[in-house]
Structures are given as C-alpha cells and as structure tokens.
Amino acid sequence: MSQAAETLDGWYSLHLFYAVDWASLRIVPKDERDALVTEFQSFLENTATVRSSKSGDQAIYNITGQKADLLLWFLRPEMKSLNHIENEFNKLRIADFLIPTYSYVSVIELSNYLAGKSDEDPYENPHIKARLYPELPHSDYICFYPMNKRRNETYNWYMLTMEERQKLMYDHGMIGRKYAGKIKQFITGSVGFDDFEWGVTLFSDDVLQFKKIVYEMRFDETTARYGEFGSFFVGHIINTNEFDQFFAIS
C-alpha cells in the first residue's frame, strides 16, 4: 500500500453560495427591505469580531455569473461553530430571499509533501501557524473551485509512491511560486467532509491572474494527468456597508 501523506489541519471552513430572489424581494416595501438589510449587516459585523481575537475570519464576495450572487466564507476553530453560524443566518429575515446554490465544507490543510525533516512541533512554527489560522486578505477578487486527484485504471494518484508524489508536487508548487505577490492561495481538505477532496480559494487584486495560473498549471503533469475539477466561482469583494446599494431596487 502506498504511504499516505500526513496533513496539518487548521481552521474549519464553510463556503456558502446564495442567489438573491430578486422577484420576491422586489415586492417587499422599502422600509421592510431596509430592515432586512440592516439585520443582515449587523449579523455579519458581529460574526466578524473573531478577527480581532484571532479566533476565525470571514470574507464576503459578489459572485459573477448565474451560479450565485453572494459568497459567504467562514473560518472557525470548530466545525460546530460553523453549524451555529449557518443556523443563525438561516433565522435572519433576509434568508427568506436568499436561495442556496452551493456549499463546501472543509478544513485549512497543509500536506507534508514538501516539508523537510524536523523535530520541531509544526504547530508552534509562526509561518505554519499563519497559514493554518490565516487572516484573510481583503483582495478585490476571489476564485473558488473544488478538485480531486484522479484515480482510475490509467492514472491513479493514490497508487503512486510517496517519492513520485513528492516530485510531482514539487514541480506543481514551483509554478505557484511564480505568482507570489499576485495571488494568495488557501487549500482546504475535504475528504470525508464533502463531495470533492480539496477546495482551492484564490485571492487577487487582478482577476486575470486566476486565468493565468489555472491555465499554466494545465500543462503541469500533476494537473494534466491527475487533476479533476468542479465548478469555478469568481467574484468581487463586497463590504457590509455596501449592502444598501447591493440590495437597492428602484
């Protein structure tokens, strides 16, 4: 049996995608609609307080295209905290006008493919801790997609030796390093949590960088032979103080 890669796991992750039911929202009187939005703003401002205590983080983006209108991404130390957030969100009046279109449950993950040998406790390493328990950037754009490593009769990632996988992941990682300073990447593991094995969340102030890195990696052997991808979601950042304009209906 091939050796399994060991992982370091950080904050639990929940991506929630919603489409706005504009037809139903349109017939709500303006004063009631304003109250819905204010309640939603207060909820998100309250959940965002974890950032100052370094016990979680969150991001809100307006998704481009018809797959969704809003992405809410929450990071928390425990899975049950994500359940609490989602349950409380569903009780908001605005939730009656937001249609769930997709969700993804995972956990921030680092693998040992490229790690050197050390007796150090990795969870005490400041660099590793910053990646496992990150402060999310306020970049203009976000890109999220789920993915698997292929396993069929011709190409099976899980039948490769650890050395073969390490070599492939090294080459794969060298492409990613070319985009340092242009893209911030977060990998979340989801084996046993969701329908794919990993989620990839990218941040950038230049949306074109998403196309460039994904295209370039198509020529990398790790992706070309072993990568399988779900739907891609791209969007622009939206702050809670912009909700009045976002939900405004003239």
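Every residue, even glycine, has its Cβ placed from backbone N, Cα and C.
Listed in Swiss-Prot:
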- Y113 to S: Has little effect on activity (MUTAGEN)
- R131 to A: Has little effect on activity (MUTAGEN)
- R131, Y145, P146, M147, N148, K149, H172, Q185: Fe-coproporphyrin III binding site (BINDING)
- Y145 to S: Loss of activity (MUTAGEN)
- Y145: active site (ACT_SITE)
- K149 to A: Forms harderoheme III as major product with relatively little turnover to heme b (MUTAGEN)
- W157 to F: Has little effect on activity (MUTAGEN)
- Q185 to A: Has little effect on activity. Does not accumulate harderoheme III (MUTAGEN)
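Features recorded in Swiss-Prot, as mapped to the structure shown.
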residue	record	Cβ within 10 Å
Y113	mutagenesis position	17
R131	mutagenesis position	17
Y145	mutagenesis position	19
P146	Fe-coproporphyrin III binding site	23
M147	Fe-coproporphyrin III binding site	18
N148	Fe-coproporphyrin III binding site	17
K149	mutagenesis position	19
W157	mutagenesis position	20
H172	Fe-coproporphyrin III binding site	18
Q185	mutagenesis position	15
Reduce the DSSP letter at H172 (Fe-coproporphyrin III binding site) to three states and note it down.
helix
Would you mind reading off the Cα separation of K149 (mutagenesis position) from R131 (mutagenesis position), to the nearest angstrom?
22
Spatial neighbour of P146 (Fe-coproporphyrin III binding site) that is closest, considering only the mutagenesis positions Y113, R131, W157, Q185 and their CA atoms:
Q185
Most distant Cα pair in Å, residues R131, Y145, P146, M147, N148, K149, H172, Q185 binding Fe-coproporphyrin III:
22
Shortest C-alpha distance to Y113 (mutagenesis position) - which of the binding-site residues M147, N148, H172:
H172
From the Cα of Q185 (mutagenesis position) across to the Cα of M147 (Fe-coproporphyrin III binding site), what is the distance in angstrom?
14
Integer Cα-Cα distance in angstrom, N148 (Fe-coproporphyrin III binding site) to W157 (mutagenesis position):
10
When DSSP states are folded down to helix, strand and coil, where does Y113 (mutagenesis position) land?
coil
At the Cα level, what's the spacing in Å between H172 (Fe-coproporphyrin III binding site) and Q185 (mutagenesis position), rounded?
14
Top Cα neighbour of Y145 (mutagenesis position) in the set of mutagenesis positions R131, W157, Q185:
Q185
To the nearest whole angstrom, what is the C-alpha distance linking Q185 (mutagenesis position) and R131 (mutagenesis position)?
10
